[in-house]
Amino acid sequence: MSDLDRLASRAAIQDLYSDKLIAVDKRQEGRLASIWWDDAEWTIEGIGTYKGPEGALDLANNVLWPMFHECIHYGTNLRLEFVSADKVNGIGDVLLLGNLVEGNQSILIAAVFTDEYERRDGVWKFSKRNACTNYFTPLAGIHFAPPGIHFAPSGA
């Protein structure tokens, strides 16, 4: 594997990592479905395992999106290990802030993603993701609000 191929692969995988977070936050079905191989597995410990693009959409539409009014993921500490020219293992941390539908309150979730990425016919996608939640903490009495909700404009 050339240095250039390694750098291009790393950039493509970093985009996949971000695309998953953006797709869930912005509720973008097309983006979410496009990042998984048909035989991929996405496991969220305590929830279940979902297979392929259809499984990812099932998880989003029937579990994740109904749970939140809105959410935002912050992905960090992504570390990639090249197993071969076409297979990479990754680990990264995620912090999610969101407003739950149930109880209409805010929540903080910290999780670790352990991933496997594969390149097939020149394209990188997820072949496996395992999400392990470290913290699932409702923030009692707090509801995240957009700017302008709590403060009147100057001179009002």
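Every residue number used here counts from 1 along the chain in the order it is shown.
Heads up, the Cβ atoms here are built off N, Cα and C, so glycines get one too.
Although substitutions are noted, the structure shown does not include any of them.
Residues annotated as active site in Swiss-Prot: Asp25. Listed in sequence order, Glu70, Cys71, Ile72, His73 are the same-chain residues at least 6 apart in sequence whose CB falls under 8 Å from the CB of Asp25 (mutagenesis position).
Secondary structure at His73 (active site, proton acceptor), taken from DSSP and collapsed to helix, strand or coil, is strand. As annotated by Swiss-Prot, active site, proton acceptor applies to His73, with the evidence given as a curator's inference.
Taking Cβ-Cβ distances under 8 Å and a sequence separation of 6 or more, the neighbours of Lys20 (mutagenesis position) in its chain are Leu32, Ile35, Phe126, Arg129. Quoted from Swiss-Prot, the note on the mutagenesis of Lys20 to Gln is: 3% of wild-type activity.
For the mutagenesis result Lys20 to Met, the note given in Swiss-Prot is 69% of wild-type activity. DSSP assigns Lys20 (mutagenesis position) to a helical segment in the three-state reduction.
Among the mutagenesis experiments that Swiss-Prot reports, Asp25 to Asn or Leu is described with the note: Loss of activity. A helical conformation is recorded for Asp25 (mutagenesis position) in the three-state DSSP classification.
Under mutagenesis, Swiss-Prot gives Tyr50 to Ala with this note: 62% of wild-type activity. DSSP assigns Tyr50 (mutagenesis position) to a strand. Sequence-distant contacts of Tyr50 (mutagenesis position), defined by Cβ-Cβ distance under 8 angstroms and a gap of at least six in the same chain, are Glu41, Trp42, Thr43, Ala56, Asp58, Leu59.
The secondary structure of Leu64 (mutagenesis position), as reduced to three states from DSSP, is helical. For the mutagenesis result Leu64 to Ala, the note given in Swiss-Prot is Loss of activity.
Just so you know, the Cβ of Met67 (mutagenesis position) picks up 13 other Cβ atoms within 10 Å once every protein chain is counted. For Met67 to Ala, Swiss-Prot lists a mutagenesis experiment annotated as follows: No change in activity.
In Swiss-Prot, a mutagenesis experiment is listed as Leu96 to Ala, annotated with the note 10% of wild-type activity. Sequence-distant neighbours of Leu96 (mutagenesis position) (same chain, 6+ apart, CB under 8 A from its CB) are Cys71, Ile72, His73, Tyr74, Ile107, Leu108, Ile109, Ala110, Ala111.
Phe113 (mutagenesis position) falls within a strand when secondary structure is assigned with DSSP. Listed in Swiss-Prot is the mutagenesis experiment Phe113 to Leu, annotated as follows: 38% of wild-type activity.
The Cβ of Asp115 (mutagenesis position) has 22 neighbouring Cβ atoms from other residues within 10 Å, across all protein chains displayed. Here Swiss-Prot notes a mutagenesis experiment, Asp115 to Asn, with the remark: 73% of wild-type activity.
In the three-state DSSP scheme, Phe144 (mutagenesis position) is classed as coil. According to Swiss-Prot, the mutagenesis experiment Phe144 to Leu carries the annotation: No change in activity.
Secondary structure at Leu96 (mutagenesis position), as computed by DSSP, is strand. In the structure shown, the C-beta of Phe113 has more C-beta neighbours within 10 angstroms than that of any other entry among the mutagenesis positions Phe113, Phe144. Taking Leu64, Met67, Phe113, Asp115 as the mutagenesis positions under consideration, the smallest Cα distance to Phe144 (mutagenesis position) is found for Met67.
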